[in-house]
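Novice: Here Swiss-Prot flags Ile6, Asp28, Arg53, Arg58, Thr114 as substrate binding site. Annotation source Swiss-Prot lists NADP(+) binding site at Ala8, 14-20, 46-47, 64-65, 96-103, citing similarity to another entry. The feature domain 'DHFR' is assigned by Swiss-Prot to 2-159. Annotation of the natural variant Asn13 to Ser in Swiss-Prot: In strain: Isolate R1042 and Isolate R1047; the original residue is retained in the structure shown. Among the natural variants in Swiss-Prot is Met21 to Ile, noted as: In strain: Isolate R1047. Pro54 to Ala appears in Swiss-Prot as a natural variant; the accompanying note says: In strain: Isolate R1047. Quoting Swiss-Prot on the natural variant Pro56 to Ala: In strain: Isolate R906. Where Swiss-Prot documents Leu67 to Pro as a natural variant, the accompanying text is: In strain: Isolate R1042. Listed in Swiss-Prot as a natural variant, Glu69 to Lys is described as follows: In strain: Isolate R1042. Swiss-Prot gives this note for the natural variant Ile74 to Val: In strain: Isolate R1042. As a natural variant entry, Ile95 to Leu appears in Swiss-Prot alongside the note: In strain: Isolate R1047.
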Amino acid sequence: MTFSLIVATTLNNVIGKDNQMPWHLPADLAWFRQNTTGKPVIMGRKTFESIGRPLPKRTNIVLSRQLFEHEGVIWKDSFESAVNFVRDFDEIMLIGGGELFKQYLPKADKLYLTQIQTELDGDTFFPQLNWEEWEIEFDEYRKADEQNRYDCRFLILTRK
């Protein structure tokens, strides 16, 4: 099983502000959907609350120390029990938030990274990557357009 993280960050590693993403980029949402559909997605409670609903065509697992009940969502109280629950899948995706990324980035096999080519204010950050540990498997640059305010770089990184 491949353990992957998927995240969008600014150049200053911002991933959120006030429990929301401080940008709206349809290109990144499409990238996220393309790379997570059909796979189990693991997220923290705050990330689920910011999304507001289970993601369709995915097994939605919410990690929380406290019992969490919501239709279409599986609650687990530990990362290990979540992984054990979806152990038969080829790939599992950790989709946030900040604390889980910090804790589990060192264990990740793969990273789907959207680099938003700007710096923004935020209160939640992705850890600084050590690029020596990663090999670029995919790299696509997309210029800003009428729907996407910022240039984006879409990367798939695999651990060396």
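Placed from the backbone N, Cα and C atoms, the Cβ positions cover glycine too.
Substitutions noted, but not modelled.
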Novice: Specify the nearest of the recorded positions Gly16, Pro54, Thr114 to Leu67 (variant position), where nearness means the distance between Cα atoms.
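Specialist: Of all the candidates listed, Pro54 is nearest in space.
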Novice: Between the Cα atoms of Pro56 (variant position) and Met21 (variant position), what distance do you get, rounded to the nearest Å?
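Specialist: Distance (Cα to Cα, whole Å): 20 Å.
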Novice: On the three-state reduction of DSSP, what should I expect for Thr114 (substrate binding site)?
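Specialist: SS state of Thr114 (substrate binding site) = strand.
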Novice: Taking the Cβ of each of the recorded positions and counting other Cβ atoms inside 10 Å, which one has the highest number: Ile6, Ile95?
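Specialist: Counting Cβ neighbours within 10 Å, the top one is Ile95.
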Novice: Could you round the CA separation between Ile6 (substrate binding site) and Gly16 (NADP(+) binding site) to a whole angstrom and send it over?
Specialist: 14
Novice: Round to the nearest Å and give the CA-to-CA distance linking Asp28 (substrate binding site) with Ala8 (NADP(+) binding site).
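Specialist: Distance (Cα to Cα, whole Å): 8 Å.
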Novice: Given the recorded positions Gly16, Met21, Ile74, which one's Cα is the least distant from that of Arg53 (substrate binding site)?
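Specialist: For Arg53 (substrate binding site), the spatially nearest of the recorded positions is Ile74.
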Novice: Would you measure the largest Cα separation among Ile6, Asp28, Arg53, Arg58, Thr114 for the substrate site and round it to whole Å?
Specialist: 22
Novice: Please work out the number of neighbouring Cβ atoms within 10 Å of the Cβ of Thr47 (NADP(+) binding site), leaving out its own Cβ.
Specialist: 24
Novice: Between C-alpha atoms, which of these recorded positions comes nearest to Ile95 (variant position): Asn19, Thr47, Pro54, Arg58, Glu69?
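Specialist: Smallest Cα separation from Ile95 (variant position) among Asn19, Thr47, Pro54, Arg58, Glu69: Thr47.
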Novice: Please determine which of the recorded positions listed here (Asn13, Asn19, Thr114) has the lowest count of neighbouring CB atoms within 10 Å.
Specialist: Asn19
